[in-house]
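Per Swiss-Prot, these features apply:
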- H66, H68, H276, D327: Fe cation binding site (BINDING)
- L84 to F: 3.4-fold decrease in catalytic efficiency with melamine. 11.4-fold increase in specificity towards atrazine. High atrazine dechlorinase activity and loss of melamine deaminase activity; when associated with N-328 and S-331 (MUTAGEN)
- D328 to N: Loss of activity. High atrazine dechlorinase activity and loss of melamine deaminase activity; when associated with F-84 and S-331 (MUTAGEN)
- C331 to S: 6.3-fold decrease in catalytic efficiency with melamine. 24.3-fold increase in specificity towards atrazine. High atrazine dechlorinase activity and loss of melamine deaminase activity; when associated with F-84 and N-328 (MUTAGEN)
Amino acid sequence: MQTLSIQHGTLVTMDQYRRVLGDSWVHVQDGRIVALGVHAESVPPPADRVIDARGKVVLPGFINAHTHVNQILLRGGPSHGRQLYDWLFNVLYPGQKAMRPEDVAVAVRLYCAEAVRSGITTINDNADSAIYPGNIEAAMAVYGEVGVRVVYARMFFDRMDGRIQGYVDALKARSPQVELCSIMEETAVAKDRITALSDQYHGTAGGRISVWPAPAITPAVTVEGMRWAQAFARDRAVMWTLHMAESDHDERLHWMSPAEYMECYGLLDERLQVAHCVYFDRKDVRLLHRHNVKVASQVVSNAYLGSGVAPVPEMVERGMAVGIGTDDGNCNDSVNMIGDMKFMAHIHRAVHRDADVLTPEKILEMATIDGARSLGMDHEIGSIETGKRADLILLDLRHPQTTPHHHLAATIVFQAYGNEVDTVLIDGNVVMENRRLSFLPPERELAFLEEAQSRATAILQRANMVANPAWRSL
């Protein structure tokens, strides 16, 4: 039995009462929160280890509700100035094909280093390069070592609507030197591979790794494939996820919105999490709410690619579970939940011309308890409550940018940079303390970053991508 106690911190619990407890303690035993209290009212039990949190804020770990991890090695140049399908076919797919398993291992470690340093403890990795041999094994090995909580949502594509081919051909003409790649699979093959993946990895790493099926988008997956994913999630008591209405092409191809299309086939349910939802109207929001569908909003990515802004306030007003996802590392160019929270608040204030449209408290909820709800994991993570997993972060607000501070939620959302995250626990294990990562010691970090840079350059060269074009002011 291992015990750990965090003492004399300010707890932002995110429990149902949203209690904020000053000068408080949290007691952790075997990876779970077993007790908490205020020092003036109770005495913490003895512990094997005590972390002094004086001057710090203790929060549930941030939850990255939708992301693509490997793509972090494709950032830094080739993605800029491209909209979604241009980016997909001229950068993402060729770049993924040019990656080797050793590159994937480096990408996952780099991603986790940046994520943990910004307070992210859970990631929903939509793995769209899992089709390539060795990539899954490379990723899982690093995830197990690093200690993050991971949903490995294995994506699949089992059809492509022929009407989009002319559009793709035109986009390819912009980068003719880049090879056109296909990640299509036969439906039966995708089913077998995802089933085997779940059998091997779901529940491993002390329960930190989960496996979901992830049909990519409605125009690229058969109804058979989506029905199978829905049944798989139900039978194995997991969730399933897909990208929805990230562009307006989905509606053009279906002659109705993707939400309407899925409802026609009975595919909207409480185990489904949909990402993006940019091209949504009130009917689409109503359909998702009616079926208790969960949502992940990638606000920075949608802006980066010029896609638009999802109607998040309308979803929040209905009480829907909406989490925040940083999306691909190369269509956000950072893995910083605090930065994405700030952008979420600002873009909706601007679009709605309403300075109170999403409160800082709600934004913080979206990064914690609502993110957990969007993953169907709110019974285990997302708040500081007895019985839940000890995924906790300590923020030190004694920085110039967070001084002065009075309103904690507003300070975290609008003033913080991310470097205020001092200590991170996942399952009660300390994976970062004093900003030192357990899985990337300081003496190894520079050499590792140089290796990541070298591998990224080699990937772009193999894919014939131009990463540093001529200076362009217009």
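Including glycine, each Cβ sits where the backbone N, Cα and C put it.
Location within the structure of each feature annotated in Swiss-Prot.
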residue : record                 : contacts (Cβ under 8 Å, 6+ apart)
H66     : Fe cation binding site : N124, N126, T241, Q273, A275, A296, Q298, G323, G325, D327
H68     : Fe cation binding site : D125, N126, A127, D128, D327, D328, G329
L84     : mutagenesis position   : E246, S247, L305, S307
H276    : Fe cation binding site : H243, M244, A245, E246, A296, S297, Q298, N302, S307, A310
C331    : mutagenesis position   : Q71, S79, W87, S301, Y304, L305
Applying the rule Cβ within 8 Å of the centroid of the Cβ atoms of H66, H68, H276, D327, what extra residues of the same chain belong around the Fe cation site?
T67, N126, H243, A275, A296, Q298, S301, G325, T326, D328
Assigned element (helix, strand, coil) containing L84 (mutagenesis position), judged by DSSP:
helix
For C331 (mutagenesis position), just give me the three-state DSSP call.
coil
Within 10 Å of the Cβ of D327 (Fe cation binding site), how many other Cβ atoms can be counted across all chains shown?
30
